[in-house]
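This report refers to the structure that appears directly beneath it.
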Amino acid sequence: MAHVVILGAGTGGMPAAYEMKEALGSGHEVTLISANDYFQFVPSNPWVGVGWKERDDIAFPIRHYVERKGIHFIAQSAEQIDAEAQNITLADGNTVHYDYLMIATGPKLAFENVPGSDPHEGPVQSICTVDHAERAFAEYQALLREPGPIVIGAMAGASCFGPAYEYAMIVASDLKKRGMRDKIPSFTFITSEPYIGHLGIQGVGDSKGILTKGLKEEGIEAYTNCKVTKVEDNKMYVTQVDEKGETIKEMVLPVKFGMMIPAFKGVPAVAGVEGLCNPGGFVLVDEHQRSKKYANIFAAGIAIAIPPVETTPVPTGAPKTGYMIESMVSAAVHNIKADLEGRKGEQTMGTWNAVCFADMGDRGAAFIALPQLKPRKVDVFAYGRWVHLAKVAFEKYFIRKMKMGVSEPFYEKVLFKMMGITRLKEEDTHRKAS
């Protein structure tokens with residue numbers, strides 16, 4: 001009997017645990033380890049940040065749901081991974097031995113890159129976790145009591161730009177509903193992207209035109225090619241550069257309320273494993289999600305290293321979105337199962353297809369990129385009220401999946417396949433490893 005450990009219980013790790021247990025059955029043991037004892041649906045955090053959703057709407061305790069599927073659950077943070085001995089040391093000092101390890105930890109938020117940008121230090125908030133989103137809402141309520149300048153956007157090195165656009169548009173929409181939009185003296189969007197709608201992936205469809213128009217309609221002044229150097233005394237210090245990376249403007253923006261997506265790094269326990277990660281702490285994997293150094297370690301989601309799609313004047317990263325992450329998870333599960341069944345030569349690849357819904361207040365933006373990284377076979381970006389409704393429905397659907405203990409229900413698989421969207425490169429399912 002082999003012991004497979006999933007490290008991390010987010011939108012990658014929790015589906016991975018369910019899918020792994022379903023694939024391996026009772027003949028092998030599956031353990032899920034998470035620093036949190038609850039699951040949170042991170043894509044809904046922008047709503048929490050303005051009070052449109054509460055914590056209990058998007059988060060729930062993990063243990064009951066995974067243990068009834070025969071998955072062992074440990075609510076402890078991993079402090080160290082000994083890849084040679086195949087042991088994980090937990091925060092309480094206990095160790096867990098594994099035969100196979102799948103890393104799905106998500107990121108460490110690199111607030112230290114920009115002095116004063118930590119939500120606990122000043123006016124700039126984060127919505128990367130539900131805890132941060134709740135704090136952002138508390139600060140937003142303070143803004144409503146005493147209006148002032150708003151700055152929202154993404155830091156240099158950020159890779160998850162969608163939520164920045166979402167939150168900016170949602171805040172603008174909420175202010176209008178409250179009759180307070182005209183009380184905000186300035187509303188600024190600051191991004192490290194070379195142009196609006198780049199999204200870290202050279203844009204999708206007409207994302208540039210649609211998002212530029214959306215920000216303009218809301219009266220939000222946008223600046224691209226920007227890096228925030230520090231936040232101090234309710235001021236944000238920003239440097240804007242040209243196409244060659246040369247400084248063209250230094251700005252000091254007043255900020256009563258802000259939200260900036262930080263750059264990501266790998267979590268310390270993972271980043272500290274010799275030869276496992278790149279300098280940023282992200283796991284170096286091959287096209288089958290397997291570590292390039294350790295054959296029994298796999299990784300999926302934000303935890304893996306994906307090079308930027310292009311060199312930009314201000315550093316930007318490539319995002320790892322929901323369906324793309326599920327694609328990675330499915331490939332890793334297939335390959336671990338093949339190993340355990342003595343079929344180590346058979347390798348499966350994920351498609352890395354991306355389907356994303358972003359709420360923009362009373363409207364929304366959706367994109368389908370097959371695959372997410374260019375060159376693409378499908379490249380569509382759409383905008384309208386239907387996307388807002390679709391995201392509301394998807395949140396409820398995904399949370400229900402996680403409570404039911406199913407990674408990919410058959411009807412989801414059939415429906416997506418009819419649309420030409422699959423998790424795995426089926427033609428490579430039995431591809432022989434070179």
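Here the Cβ of each residue, glycine as well, is placed from N, Cα and C on the backbone.
Sequence unchanged from the original; the noted substitutions are absent.
What Swiss-Prot records for Gly8, Ala9, Gly10, Thr11, Gly12, Ser34, Ala35, Ser77, Ala78, Ile302, Gly322, Lys391 is FAD binding site. Just so you know, the Cβ of Ala78 (FAD binding site) picks up 24 other Cβ atoms within 10 Å once every protein chain is counted.
The mutagenesis experiment Ser126 to Ala is recorded by Swiss-Prot, whose note states: No effect on FAD reduction. Strongly reduced activity with decylubiquinone. Secondary structure at Ser126 (mutagenesis position), taken from DSSP and collapsed to helix, strand or coil, is coil.
The Cβ of Cys128 (mutagenesis position) lies under 8 Å from the Cβ of Val42, Asn45, Pro107, Leu109, Cys160, Pro163, Ile261, Pro262, each of which sits 6+ residues away along the same chain. Among the mutagenesis entries in Swiss-Prot is Cys128 to Ser, noted as: No effect on FAD reduction. Abolishes activity with decylubiquinone.
Experimental mutagenesis at this site is recorded by Swiss-Prot as Cys128 to Ala, annotated: No effect on FAD reduction. Strongly reduced activity with decylubiquinone.
As a published mutagenesis entry, His132 to Ala appears in Swiss-Prot alongside the note: No effect on FAD reduction. Reduced activity with decylubiquinone. For His132 (mutagenesis position), the Cβ neighbour count at a 10 Å cut-off comes to 19, with all displayed protein chains included.
What Swiss-Prot says about the mutagenesis result for Cys160 to Ala is this: Strongly reduces FAD reduction. Abolishes activity with decylubiquinone. According to DSSP, Cys160 (mutagenesis position) sits in a coil region rather than a helix or strand. Counting Cβ atoms from all protein chains shown, Cys160 (mutagenesis position) has 22 others lying within 10 Å of its own Cβ.
The active site, cysteine persulfide intermediate feature in Swiss-Prot is assigned to Cys160 (among others).
Counting only same-chain residues at least 6 apart in sequence, those with a Cβ under 8 Å from the Cβ of Cys356 (mutagenesis position) are Gly162, Thr321, Gly322, Tyr323, Ala366, Phe367, Ile368. Recorded in Swiss-Prot as a mutagenesis result, Cys356 to Ala carries the remark: Complete loss of enzyme activity. Abolishes enzyme FAD reduction. Abolishes activity with decylubiquinone.
Annotation comment: Swiss-Prot describes Cys356 (among others) as active site, cysteine persulfide intermediate. According to DSSP, Cys356 (mutagenesis position) sits within a strand segment.
Each of the binding-site residues Gly10, Gly12 was assessed for Cβ neighbours inside 10 Å, and the highest tally belongs to Gly12. Using His132 (mutagenesis position) as the reference Cα, a 10 A cut-off selects Ser126 from the recorded positions Gly8, Gly10, Ala35, Ser126. Note: the CA-CA distance between Gly10 (FAD binding site) and Ser126 (mutagenesis position) rounds to 17 Å.
The full span of the recorded FAD binding residues, Gly8, Ala9, Gly10, Thr11, Gly12, Ser34, Ala35, Ser77, Ala78, Ile302, Gly322, Lys391, taken as their largest Cα to Cα distance, is 33 Å.
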